[in-house]
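Notes follow the structure.
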Amino acid sequence: MAESRSNRAAVQATNDDASASKLSCVKKGYMKDDYVHLFVKRPVRRSPIINRGYFSRWAAFRKLMSQFLLSGTSSKKQILSLGAGFDTTYFQLLDEGNGPNLYVELDFKEVTSKKAAVIQNSSQLRDKLGANASISIDEGQVLSDHYKLLPVDLRDIPKLRDVISFADMDLSLPTFIIAECVLIYLDPDSSRAIVNWSSKTFSTAVFFLYEQIHPDDAFGHQMIRNLESRGCALLSIDASPTLLAKERLFLDNGWQRAVAWDMLKVYGSFVDTQEKRRIERLELFDEFEEWHMMQEHYCVTYAVNDAMGIFGDFGFTREGGGERMSSSASSP
């Protein structure tokens with residue numbers, strides 16, 4: 001019955017909303033992204049609260065990713081983006097001189113075909129992939145030395161394994177796994193299976209999760225209704241409705257340690273103070289009550305497997321404080 005509240009095409013369309021929101025932020029000066037405009041057909045101007053909310057999400061993601069890329073002594077690292085949509089992070093990292101050894105993006109074929117077409121038709125993107133790159137719009141894939149875009153249904157774990165193998169991911173390398181508003185649209189069993197598979201597959205890894213929480217209060221009820229009216233049911237939210245439940249999702253499925261903060265705390269205590277001062281001057285902002293409620297209903301969770309011992313200083317607090325550890329990881 002839950003599936004009837006979720007429409008695959010509608011969930012994929014949230015990707016267009018995300019790109020439009022990102023472009024709105026870029027145009028207002030919240031952040032730099034020279035490529036997102038290539039994926040937006042009809043630019044829209046978002047409200048200040050949406051712009052600030054999207055900025056806080058982006059800032060937390062980029063700060064944690066930067067920590068990952070700077071961890072340890074080896075420069076050989078890889079990034080795996082689950083449900084990548086039209087994200088342009090790889091191209092931004094190249095411009096910053098921080099491109100990983102391999103960046104793999106996975107999504108439904110309907111999405112990867114559209115993204116492959118944009119890359120094919122844009123020299124701004126295509127030229128960054130190198131002379132050996134091959135692009136197939138029909139197959140929905142892009143293959144290059146350091147970047148791969150591939151189609152897969154994430155719920156199909158055997159196919160997910162095959163795609164990772166096809167992408168030539170090195171399972172021994174430190175890996176940053178991204179899932180932004182992805183797992184929560186899947187049924188709970190599929191979400192757990194992906195978290196469990198990723199833990200078993202990558203022994204030195206960080207999993208970055210961004211999604212909704214607290215469906216049971218008035219704001220949460222309205223959030224759920226709004227999404228369901230668009231065919232975008234959050235099928236997994238009742239299985240992990242709180243910060244503690246988000247942490248348990250990872251700890252119960254093989255990850256060594258995990259921490260979840262709501263976005264109000266992330267913005268207040270983790271996003272760079274100078275950056276906050278800068279963006280808070282960009283637009284008139286008076287929606288403080290709604291801002292607090294909205295930010296309390298989204299969270300960042302990160303989980304860590306640290307076989308190489310390089311992530312001791314990784315995280316919100318940078319000294320490992322406040323993290324929950326699995327019983328096996330905390331045993332002597």
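Note: Cβ is positioned from N, Cα and C throughout, glycine not excepted.
Here the original residues are kept at every noted site.
The S-adenosyl-L-methionine binding site annotation in Swiss-Prot covers Lys22, Arg57, Gly83, Asp107, Asp153, Leu154, Glu180. The DSSP secondary structure for Asp107 (S-adenosyl-L-methionine binding site) is strand.
Annotation for Glu290 (mutagenesis position): spatial neighbours Ile49, criterion Cβ-Cβ under 8 Å with sequence separation of six or more. What Swiss-Prot notes for the published mutagenesis of Glu290 to Lys is this: In sbi1; early flowering.
Here the Cβ of Leu154 (S-adenosyl-L-methionine binding site) has 22 other Cβ atoms within 10 Å, regardless of which shown protein chain they belong to. DSSP classifies Glu180 (S-adenosyl-L-methionine binding site) as strand under the three-state reduction. DSSP classifies Arg57 (S-adenosyl-L-methionine binding site) as helix under the three-state reduction. Taking every protein chain shown into account, Asp107, Asp153, Glu180 are the binding-site residues, and of these the Cβ with the most other Cβ atoms within 10 Å belongs to Asp107.
Around Arg57 (S-adenosyl-L-methionine binding site), a 10 Å sphere centred on its CB holds 24 further CB atoms from the protein chains shown.
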